[in-house]
Amino acid sequence: MDNIREGVRQKYAFAIANRGQGCCGSPGCCSDGLSDAADPITGNLYDESDLQGLDPELIANSFGCGNPTALMNLNLGEVVLDLGSGSGLDVLLSAKRVGPTGKAYGLDMTDEMLAVAKENQRKSGIENAEFLKGHIEEIPLAAKSIDVIISNCVINLSGDKDKVLKEAYRVLKPQGRFAVSDIVIKRPLPEKIRDNILAWAGCIAGAMTEEEYRGKLSRAGFENISLQVTREYNLEDPSLRGMLEDLTDGEIKEFQGAMVSCFIRAAKPA
C-alpha cells in the first residue's frame, strides 16, 4: 500500500504544481470541472450556478469524476467531511450549503494540495471550513462526529479500501450519510493494469466492481447501499489510452464500456 500511496501522492503533487499540464505529465488527465473538451473523467461536472463567487482557478483545479455535493441535500448546521479534498472545491461548496452553524472538513495527504486549498479558502472568504493533513485510511477525527461523508474519485486510489470504509463508518454519527462519486468497473481488470502505478494514479487500476463496492460497504456496517451510473468512458480516448498502454487493441475493445463513474450512497444505522 505504501508504494501506491506514494505514487498517488507524487502524481497529484505534480498535478497541482503544474496546473494545466495534467496529473500524468500530459494534457487531459486532470482538467477543469466545467468543460469536457479536454478530459474524459474530470470534465463537465458542475453547473456554473453552483460555482458563483468561487475563484475560477479553484474550479480549474478540480480533479474529480463527479459532483458529490449534488448527491446529498445538505442541511444547515451539519458537519461534512470530504475524503481526499484536493484543492478544496467540494469542501467550500459544502461549507456554503451547511451555513455558518455547520462545518466542512477536507482531508488530504498532499502538502501541495493542502496549501492550495487553504489559499482558495482565504480567497473565498469562507470561514466554516478546515483542511486537515492525513490519510483516508486513518481519519484524524473523533468517532460519531460527522453527519455526511463525501468524496470525489478518491476511494479508488487507496490500497486498503476496507480500512477507508471502516474509518468512514467510525466517524459518522448514527444515521450519518455516505455520498461519494467514484470510478467503478463492470468487469475485473487484467492484472497487468492493476500493477501499473500510472493507472492507479489515473483512477483506473484501483477501481472496484459494483459487487466489490457493495460488499465492502456492507462489511463495514453500512446499509441502504445504492450505486447509480453517471458516465461511461471511452477507452479509446487518448488520455485514457496512455494509462492503458499495457493492453492490446483487442483487450481494449473487450473492456470497452466497462469503466464508469457512479454516485454511491449508503447510510449508517441509527
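Placed from the backbone N, Cα and C atoms, the Cβ positions cover glycine too.
Record features (Swiss-Prot):
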type	residues	note
MUTAGEN	CYS65 to Ser	Cannot methylate arsenite, but can still methylate monomethylarsenic
MUTAGEN	CYS153 to Ser	Lack of activity
MUTAGEN	CYS203 to Ser	Lack of activity
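Cβ neighbour count for CYS203 (mutagenesis position): 28 (other Cβ atoms within 10 Å of its Cβ, all protein chains included). On the backbone, the CA of CYS203 (mutagenesis position) and the CA of CYS153 (mutagenesis position) stand 7 Å apart.
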